[in-house]
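Q: Pulled these features from Swiss-Prot for this protein:
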DOMAIN    7-123  domain 'Response regulatory'
MUTAGEN   Asp56 to Ala  Cannot dissociate from DNA
Amino acid sequence: MSANGRSILLVDDDQEIRELLETYLSRAGFQVRSVSRGADFRQALCEEEASLAILDVMLPDEDGFSLCRWIRSHQRLACMPIIMLTASSDEADRVIGLELGADDYLGKPFSPRELLARIKALLRRAQFTQVRGGDVLAFEDWRLDTVSHRLFHEDGEEFFLSGADFALLKLFLDHPQQILDRDTIANATRGREVLPLERIVDMAVSRLRQRLRDTGKAPRLIQTVRGSGYLLAAQVRPHLQP
């Protein structure tokens with residue numbers, strides 16, 4: 001399985017789901033490899049990259065949250081889109097997954113057709129950011145590398161942004177000093193949501209503010225425009241390498 005934009009690695013301890021998705025996604029033109037344990041998932045990604053990961057939350061040896069965290073902590077894997085699956089109806093599970101950097105979340109039972117649509121949407125978004133990338137954008141005390149998804153502060157701190165966090169910051173940088181409503185933010189950062197739109201957008205903005213050290217009662221960089229949405233109150237410019 002090669003990371004050619006059409007390869008998927010799935011981990012789920014339900015054999016019927018694995019077989020169903022292997023068949024369905026293969027017919028849609030994807031190369032699919034599936035495993036039943038977290039340890040096997042880690043080994044598979046160490047051996048060969050994938051274009052997208054599908055993680056079941058509940059596994060025999062560990063949970064999908066730890067796998068999501070592990071992916072986002074590795075430079076080689078940090079930008080890979082992640083979809084999480086869960087049989088739980090607990091909203092807290094979904095919030096945790098998204099906060100850890102998952103790009104989308106789907107509850108069981110689910111429609112393979114809907115999963116396929118979400119996979120295609122995430123891969124299109126990943127490809128789009130790669131095509132448009134190449135520049136380093138500077139704003140305030142920060143620089144964003146739009147290819148590697150790395151965010152740098154002038155004090156030397158740097159870290160990787162998950163797909164959702166990167167998409168949100170890139171949206172603000174593409175529209176500086178413009179009010180963006182919640183619909184615009186939701187549509188740009190991920191497709192259909194498993195949580196109420198207002199909740200998911202506010203949570204995503206809050207997470208990005210923490211990354212940018214823009215916390216407190218009156219955030220200065222990403223400002224809330226009451227009744228309208230959010231605004232990036234900063235000048236954005238290309239960063240010229242010395």
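Cβ atoms here come from the backbone N, Cα and C positions, even for glycine.
Substitutions noted, but not modelled.
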Q: If you average the pLDDT over the domain 'Response regulatory' (7-123), what number do you get?
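A: Here the mean pLDDT over the domain 'Response regulatory' (7-123) amounts to 90.
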Q: DSSP-wise, what's the residue breakdown of the domain 'Response regulatory' (7-123) into helix, strand and coil?
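A: Going through the domain 'Response regulatory' (7-123) residue by residue, I get 53 helix, 26 strand, 38 coil.
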Q: Including all protein chains shown, what's the count of other C-beta atoms within 10 A of the C-beta of Asp56 (mutagenesis position)?
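A: Asp56 (mutagenesis position) is surrounded by 23 other Cβ atoms within 10 Å.
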